[in-house]
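Below is one structure, written out as structure tokens; the observations come after it.
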Amino acid sequence: MNNTSTMIEFTGKFWTYFTLVFMMLIIGFFFVITSLVAAILNKLCDLNDHHTNSLDIRTGLRNDTQSITRAHV
């Protein structure tokens, strides 16, 4: 009977390609993580600007109301 086992030889060429593929996967992983963090921070900044603007509008209206009340007194 013939022995039909498969042998993988770990030559210098194999390690070169393995390292290249591994580095590409790591760079892609960091790109995805960086994109997600940037999107989350962008969304948080948009929400913060909205709250800040609405607070400024309320404060401005409150100050206008107080100045109108003082003018009538």
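Glycine is no exception: its Cβ is also placed from the backbone N, Cα and C atoms.
Nope, none of those substitutions made it into this model, it's the original residues.
Under the heading of natural variants, Swiss-Prot lists Met7 to Ile and annotates it as follows: In strain: ATCC 51908.
Among the sequence features in Swiss-Prot, the natural variant Lys13 to Glu is noted as follows: In strain: ATCC 51908. Taking a C-beta cut-off of under 8 angstroms and a sequence separation of 6 or more, Lys13 (variant position) has no same-chain neighbours.
For Val21 (variant position), no same-chain residue lying six or more positions away in sequence has a CB closer than 8 A to its CB. Annotation of the natural variant Val21 to Ala in Swiss-Prot: In strain: ATCC 51908; the original residue is retained in the structure shown.
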